[in-house]
Amino acid sequence: MHEIGEHLTTNTGWDIIKNRYEAAQAITEGSNFMIGNGFMGYRGTFAEDGKDAYAACIVTDTWDKADGKWEELSTVPNALLTLLHVDGEPFIMSEEAASFERTLDLSQGVTSRKVSQRMKNGATITIHEEKFASYRKKHAVLMKYTVESDQDTDAVLDTGIDYDVWSINGDHLQGHHYFSHPTGDGVTAKTVSYEDTVTVVETCSLDADASEEDYQNPDGSGRTFSLSLEAGKPVTLEKAMIIYSSNDVDNPQDEALLEAKHMQSYEEEKAANRLEWDNLWSHYDVTIQNNIIDQVALRFNIYHAIIATPVHKSLPIGARGLSCQAYQGAAFWDQEIYNMPMYLYSNPEIARNILKYRHRTLDGARRKAKRLGYEGAYYAWISGKTGDELCPDFFFKDVLSGRDIRNHFNDWQIHISPDIAYAVKKYHQVTGDDAFIRDYGAEMIFEIARFLASHAVYKPMRGRYEFMRVQGPDEYHENVDNNAFTNHQAMFTLQAADELLQTLDEKTLSAVKEKIGLSDDEISLWRDMLANTYVPKPDKHGIIEQFDGYYDLETIIPAKKVTERLIKEDEYYGYPNGVTVRTQCIKQADVIQLFVLHPHLYDRKTVELNYEFYEPRTLHFSSLSPSSYAIVAAQIDKVEEAYRNFRKSVMIDLLNTNEAVSGGTFIGGIHTAANGASWQMVVNGFGGLSVHGDDIHLSPRLPDAWDGYTFKAIVKGQTLEVDVTKEQITITNKSEDRKPLTLHIFGEKSVLDSERITKSR
């Protein structure tokens, strides 16, 4: 047993175990111990839990705006609700339980609970409950619920479908229509704003003699089993919950009933699901030698990154995954910058699917640009079903006055578009997938370049183009000019567009130009911008100013001293009147993020100087920030500092270190971008993996806390396994059809033209 945190342990490096029940941790543990499969996320709650315990099943592609303000994914009726009464007394979880253990088995995506509790009649009741969301049947989540008594007693099990579920911003389903089938019940309802049909069907079987009586009321339907528990003889209830919507199939009820009819036993479905998880881990697992806590924390994060990612069709990865409705189940820049790299190097088809979502929603980006007076594609800061902007104008409240704060995430944070162009270019660079560029990528990059050209302001007195009234990754400083990260990303996009204009075959280029109406005058403008756009460069001290006027702001070091200026603990720190706005205190990596994306852009000395300048000015109040600093610290051989940030990042959810409410808005749930970044910290950070031009670069560093680590990466269709120990680095080409690859290991050029190459450290 290895201790992760208070009452939190692991046995094998594949399990998370909590051995104390704490009612106050319902939000956190509901997220941490959740199950999912990219189609749905079922929170890690218990069978008897309702909305007061934040029980919910969140389903992809069910966006709705029930309250007229927030468009978010719907929580669907819960078909696993099971209530136990023993001799008339309800079984209710107590912090005084005789024994309690809950486990998340990362290896196969199973969450479980085993609890023993003494009832008023003297019987000690033991419940063993486990659930999983099937990767074999992505519309199904299954539960096995076993109850045992140490003495003979009467019991009642109420099990069915709970319609009255937890939802952050209104009830999204209406007009619930009940129906039954041979092995259970079902319900069909419609979303409020889009009128999409959602069907939930349950199957139910009990392995004991019991009388059965159906029930139906406005809050749900199901059946009541009345039975006698014999001392020492367990009774098991097996349930499946099957979910379909009209966004998946034409007739959700028929499809759900058909799947229910062919559902196998819990153990058979669990075995099939285990095979699917074996395959998933063969792609994504990163092993750490001789540090089981870091190992399990890393796997915990990778697990949550996996289950948050839709793979059944092109849909976004939500900023809170499918753990809750916070951030609306929609994509931010996180998707391409923090989540996609793991897929890019481990399972490129998923990376392709992520980018296809951005192509599918290109019209939404065009609509946003046009609405705001621009051309081309200005991608939504918060993007859901259609790519239209979901980010409200008023995201936070001023907790001092109670008034809404007008934030400008949705109209000033323009870097979202060049970030997507960056992801397209990086995908092509790593995979060599020319077909994607022809069919999707070129159109996206050209439309983003078109947007940037329409946004840029030409300053005749300075003879240059500038990007004004923007907001960089540091969200506390809005309405700034020439944010260094934004301007660099814009130039990267224009360069990518220019390269495509020169390298695409004539037929493809003509077709894309005709499709989007791209003129020669526009192309000339792009090339003029390439030559004359202002890009902040290192000053005489080697520092890149984050934005115009940043140096004029008040210096507060360390940055967290700014918290002493708060009047109320939960007030918003940022624009327009937060305590950081007139200071150099920044929310998260901004200039430093530039070095994460472009590790070869500046020399090491420049990176070091900027790291040392910005790190003490960074609050790290975004879950995205520690991972960015970890990656860059590893690049410049601040290995132990990188390791400290690695630990901080991978423990954000496990140890619940980030706030659930900011500026009066609920932002709880799993931090999906930090989950994805956990993989990057090892592979791109400590491993130093990058692709620059046609070559692969590796510069592996090893924290003192580890004896070694191993990861896989797919580059140009070749699967590499990188094994790092204290003595050496071994790179093995695991591909069946091996091809020569040019490597740069610590800057020394090598050609991997055999099975493996070994270098001393």
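Backbone N, Cα and C atoms are what each Cβ position is placed from, and that goes for glycine too.
What Swiss-Prot records for this protein:
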ACT_SITE  Glu475  active site, proton donor
BINDING   Tyr327, Gln328  glycerol binding site
BINDING   Trp333, Asp334, Lys587, Gln588  substrate binding site
MUTAGEN   Tyr327 to Phe  Abolishes both phosphorylase and hydrolase activities
MUTAGEN   Trp381 to Phe  Impaired phosphorylase activity without affecting the hydrolase activity
MUTAGEN   Glu475 to Ala or Gln  Loss of function
MUTAGEN   Tyr572 to Phe  Impairs both phosphorylase and hydrolase activities
MUTAGEN   Lys587 to Ala  Abolishes both phosphorylase and hydrolase activities
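Counting other Cβ atoms within 10 Å of each Cβ, the lowest count among the binding-site residues Gln328, Gln588 belongs to Gln588. Annotation for Trp333 (substrate binding site): spatial neighbours Trp381, His415, Ile416, Asp419, Ile420, Pro473, criterion Cβ-Cβ under 8 Å with sequence separation of six or more. Among the residues Trp333, Asp334, Lys587, Gln588 said to bind substrate, no two Cα atoms are farther apart than 16 Å.
If you measure from the Cα atom of Gln328 (glycerol binding site) to that of Lys587 (mutagenesis position), you get 22 Å. Proximity to Glu475 (mutagenesis position), defined by a C-alpha to C-alpha distance within 10 angstroms, is shown by the following recorded positions from Tyr572, Lys587, Gln588: Lys587, Gln588. Lys587 (mutagenesis position) and Tyr572 (mutagenesis position) have their C-alpha atoms 11 Å apart, to the nearest angstrom. Of all Cβ atoms in the shown protein chains, 22 besides its own fall within 10 Å of the Cβ of Glu475 (mutagenesis position).
Cβ proximity to the substrate site centre (mean Cβ of Trp333, Asp334, Lys587, Gln588, cutoff 8 Å) flags the following additional same-chain residues: Phe332, Pro473, Glu475, Ala589, Gln593, Ser622, Leu624, Ser625, Ala673. Rounded to a whole value, the Cα-Cα separation of Asp334 (substrate binding site) and Tyr327 (mutagenesis position) is 12 Å. When secondary structure is read from DSSP and collapsed to three states, Tyr327 (mutagenesis position) falls in the helix class. Look at Trp333 (substrate binding site): DSSP puts it in coil. Separation of the C-alpha atoms of Gln588 (substrate binding site) and Tyr327 (mutagenesis position): 18 Å, rounded to the nearest whole number.
Tyr572 (mutagenesis position) and Tyr327 (mutagenesis position) have their C-alpha atoms 17 Å apart, to the nearest angstrom. If you draw a 10 Å sphere around the CB of Tyr327 (mutagenesis position), it holds 24 other CB atoms from the protein chains shown. Neighbours of Tyr572 (mutagenesis position), defined as other CB atoms within 10 A of its CB across all chains, total 23.
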